[in-house]
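These notes concern the structure reproduced below.
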Amino acid sequence: MFKLLSKLLVYLTASIMAIASPLAFSVDSSGEYPTVSEIPVGEVRLYQIADGVWSHIATQSFDGAVYPSNGLIVRDGDELLLIDTAWGAKNTAALLAEIEKQIGLPVTRAVSTHFHDDRVGGVDVLRAAGVATYASPSTRRLAEVEGNEIPTHSLEGLSSSGDAVRFGPVELFYPGAAHSTDNLVVYVPSASVLYGGCAIYELSRTSAGNVADADLAEWPTSIERIQQHYPEAQFVIPGHGLPGGLDLLKHTTNVVKAHTNRSVVE
């Protein structure tokens, strides 16, 4: 009887802690997630996912349309780690101002997950603010070739598919080529948050979009590596649009394969 009561007490305690924990969020919290229509270009919104973890959301005009773009903010002691710029100098300056207003901790380091302007545009603003900017050697090289802003410091140990390195409160993972040959994903172990960047699509997206620098053949395999490496992820943030769960990975694979099949037929 005593053992039975002890087990029951442990179960009840764990249940109460799970309910009370700030990390016990629901993936359906994306219903409150800021959307493109709510964010004027030049402004930034922050969305708290868990204790010490936020996404940042900005919008940008491109080819006559306005698109949302996500990034990540993770607390690292009394400092903040920023993942990706807010797509441009004006947006990134607004991001730093919003962080100061809402969080009140300094951003000391920033990682760009690939070389496109929605990830590195604004690096110069960060550098001027005293933020140490990082990217893989591949991203830095491709950004230079593209004429984009170049993060200052190189992240080593991310050259081969499946490589992972710890960087403060997060793990950086190179799944292989997908949206671009250099794209990284970021995992926050303390909150089971996976930031997929542009390698992952939101559920409402049905077209592959910009695949000029993509490796369509390798993309599904790279997503499979992400799934295998982070099966415990609960909250998945795409590069653009609304977050969800691990179902975003399967959805992205389906969209990419459909695009590839159409291209073959055409």
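Yeah, the Cβs are placed from backbone N, Cα and C, and that goes for glycine too.
The Zn(2+) 1 binding site annotation in Swiss-Prot covers His114, His116. Marked as Zn(2+) 2 binding site by Swiss-Prot: Cys198. Quoted from Swiss-Prot, the note attached to the mutagenesis of Trp87 to Phe states: Does not alter catalytic efficiency with respect to ampicillin, various cephalosporins and carbapenems. For Trp87 to Ala, Swiss-Prot lists a mutagenesis experiment annotated as follows: Reductions in catalytic efficiency, about 8-fold with respect to cefepime, about 20-fold with respect to cefotaxime and about 100-fold with respect to ceftazidime. Does not alter catalytic efficiency with respect to ampicillin, various other cephalosporins and carbapenems. Listed in Swiss-Prot is the mutagenesis experiment Trp87 to Ala or Phe, annotated as follows: Reduces resistance to penicillins about 8-fold, to various cephalosporins between 8- and 250-fold, and to carbapenems about 8-fold, in E.coli XL1-Blue strain. Reduces thermal stability. May also impair protein folding and rate of production in E.coli XL1-Blue strain.
Taking the features listed in Swiss-Prot, we show where each one sits on the structure.
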residue: Trp87; record: mutagenesis position; CB count, 10 Å: 28
residue: His114; record: Zn(2+) 1 binding site; CB count, 10 Å: 26
residue: His116; record: Zn(2+) 1 binding site; CB count, 10 Å: 26
residue: Cys198; record: Zn(2+) 2 binding site; CB count, 10 Å: 25
Pairwise Cα distance for Trp87 (mutagenesis position)/His116 (Zn(2+) 1 binding site) [Å, integer] = 9
Here the Cα-Cα span from His116 (Zn(2+) 1 binding site) to Cys198 (Zn(2+) 2 binding site), rounded to a whole number of angstrom, reaches 10
Quick one: pull the CA-CA distance for Cys198 (Zn(2+) 2 binding site) versus His114 (Zn(2+) 1 binding site), whole Å only.
-> 9
